[in-house]
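Swiss-Prot annotations:
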- Tyr107, Glu108, Ser109, Gly241, Cys242: ATP binding site (BINDING)
- Asp243, Asp245: Mg(2+) binding site (BINDING)
- 437-483: domain 'PAP-associated' (DOMAIN)
- Phe230 to Ala: Reduced enzyme activity (MUTAGEN)
- Leu312 to Ala: Reduced enzyme activity (MUTAGEN)
- Asp325 to Ala: Loss of enzyme activity (MUTAGEN)
- Phe378 to Ala: Reduced enzyme activity (MUTAGEN)
Amino acid sequence: MAVPGVGLLTRLNLCARRRTRVQRPIVRLLSCPGTVAKDLRRDEQPSGSVETGFEDKIPKRRFSEMQNERREQAQRTVLIHCPEKISENKFLKYLSQFGPINNHFFYESFGLYAVVEFCQKESIGSLQNGTHTPSTAMETAIPFRSRFFNLKLKNQTSERSRVRSSNQLPRSNKQLFELLCYAESIDDQLNTLLKEFQLTEENTKLRYLTCSLIEDMAAAYFPDCIVRPFGSSVNTFGKLGCDLDMFLDLDETRNLSAHKISGNFLMEFQVKNVPSERIATQKILSVLGECLDHFGPGCVGVQKILNARCPLVRFSHQASGFQCDLTTNNRIALTSSELLYIYGALDSRVRALVFSVRCWARAHSLTSSIPGAWITNFSLTMMVIFFLQRRSPPILPTLDSLKTLADAEDKCVIEGNNCTFVRDLSRIKPSQNTETLELLLKEFFEYFGNFAFDKNSINIRQGREQNKPDSSPLYIQNPFETSLNISKNVSQSQLQKFVDLARESAWILQQEDTDRPSISSNRPWGLVSLLLPSAPNRKSFTKKKSNKFAIETVKNLLESLKGNRTENFTKTSGKRTISTQT
């Protein structure tokens with residue numbers, strides 16, 4: 001989907017580099033005394049430094065450790081719908097009677113909400129015991145005990161102050177482009193884009209809390225189950241405003257029921273059986289969908305999409321503002337998230353390049369939120385990883401090389417698919433490649449603008465081009481389910497559009513090397529120029545490139561042809577366009 005309002009750049013004078021910095025919105029975490037919230041204010045990070053500005057965003061720890069820590073944190077957290085005007089100090093004082101508070105923040109989504117993390121899980125029980133079910137004269141409330149509360153004031157007029165809330169959405173396009181035009185270099189632009197689009201600490205906490213609230217409901221049917229987030233919410237490539245993908249993990253329930261042999265007796269649970277795992281999945285999701293629809297506070301627009309290849313329940317969690325997709329036992333997707341988490345943590349340039357390529361694709365409608373023949377963000381991410389594996393020296397290791405570093409603890413086979421790779425980041429040697437982001441962005445467009453898509457596939461497991469196993473226009477091998485093509489949906493016309501835009505973008509960046517605008521110029525430059533809609537002069541560039549290619553083709557044909565038909569052929573051959581290959 002194209003960036004809304006991106007066309008405003010053709011009319012607004014946004015790119016004059018200001019002497020005064022653009023004012024950034026306040027984004028903060030409110031912490032109780034003694035709590036350090038060092039990594040939560042985006043505006044305190046230097047906009048041009050990947051090394052110091054973003055390294056602490058990707059901790060050098062295992063994915064499983066991060067997941068467990070976040071989940072435990074979410075279990076000690078409550079979500080409270082608050083009045084618009086509320087005294088923050090009185091609010092905290094009231095909640096502190098139930099137990100010490102670790103930290104909290106406010107945000108807005110169909111009202112004002114507070115996310116409050118207690119130091120101990122037992123404090124939530126105390127708060128629930130002091131809470132009552134609302135009653136109205138006209139309607140009957142369905143009693144449901146959860147960690148989602150509604151706070152009312154007995155005296156509305158006594159509170160006059162407003163709390164400052166954290167930002168859960170990216171900046172407007174105008175603000176973003178002003179920041180990008182102010183940057184000192186293209187590298188600085190890519191880093192700024194990353195900082196503005198990446199998930200904040202607050203947003204990440206809210207995502208895990210939402211999963212934890214859904215888990216509470218699912219646990220009524222399946223004790224010891226876990227609702228795990230996966231995809232962009234956890235792989236460090238998520239953008240503010242992205243959907244929340246989650247799956248119901250029943251493996252813990254199965255593990256608890258593992259056979260425990262005691263003498264001659266073997267005890268089993270009485271269960272119901274169904275013909276296949278797919279039918280079991282459909283029945284489980286059907287029940288959970290009904291539960292969310294009828295009893296889930298804040299869950300609206302529930303859709304049970306049970307006949308899809310991967311059955312799911314889709315709903316909006318109104319309180320958090322997230323569009324959610326719930327599946328079951330999707331462990332391969334979680335493993336893919338872990339792999340991307342590792343790649344994003346290995347080199348600070350990876351995420352900056354991925355975010356910029358995705359933004360570029362969205363600005364030119366190469367990607368869309370609507371399913372169809374478009375390239376997906378996941379496919380673009382795989383293409384960036386593959387490109388970085390192909391650099392000399394490589395910036396990222398291949399999946400096969402990560403597999404060779406794995407030990408017995410890392411061994412993982414899911415549904416017959418080998419998903420083994422090293423999980424310990426400290427065992428992976430950092431790259432010796434020192435190329436700039438500006439060079440990598442330009443080389444990315446040149447590489448895929450000239451890639452032999454008609455013959456070769458993209459394979460991050462081996463990090464090299466391979467012959468395509470079928471005739472799909474774009475073939476990107478699934479890293480774990482290796483017989484699948486993750487880009488099978490992409491049409492030839494969409495691929496050709498990608499190639500044409502990649503070539504054009506490479507040319508624009510090449511021109512930046514020789515014709516970079518002065519500080520006083522108001523002309524869009526660098527990354528901003530790549531996000532502009534095609535202008536007449538840029539269309540003429542594409543046409544000139546096409547004509548040049550056609551002229552060279554005709555010239556070669558003329559040399560091999562004889563007779564009076566040569567002249568007539570010359571007049572009609574100029575319409576030929578650039579093919580996918582060069």
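Just so you know, glycine gets a Cβ as well, placed from its N, Cα and C.
From a predicted model like this one, the values you see are computed outputs, not experimental measurements.
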Report task. For the domain 'PAP-associated' (437-483), jot down how many residues DSSP puts in helix, in strand and in coil. Result -> 13 helix, 7 strand, 27 coil
Query raised in the report: What's the longest C-alpha separation between any two of Tyr107, Glu108, Ser109, Gly241, Cys242, the listed ATP-binding residues, in angstrom?
Result: 17
**Report entry** Distance [Cα-Cα, Å, rounded] between Glu108 (ATP binding site) and Phe378 (mutagenesis position)
**Finding:** 29
Query raised in the report: Between Tyr107 (ATP binding site) and Asp243 (Mg(2+) binding site), how far is it from one CA atom to the other, in Å?
Result: 18
Query - Mapped DSSP class for Asp325 (mutagenesis position), helix or strand or coil - result: strand
Query raised in the report: About how far apart, in whole Å, are the alpha carbons (Cα) of Phe378 (mutagenesis position) and Ser109 (ATP binding site)?
Result: 28
**Report entry** Site with most surrounding Cβ atoms, counting all protein chains shown within 10 Å, from the recorded positions Glu108, Asp243, Asp325
**Finding:** Asp325
Query raised in the report: Taking only the recorded positions Ser109, Gly241, Asp243, Leu312, which one has a CA atom nearest to the CA atom of Phe230 (mutagenesis position)?
Result: Asp243
Query - Residue pair Ser109 (ATP binding site), Asp245 (Mg(2+) binding site) - Cα distance, angstrom, rounded - result: 19
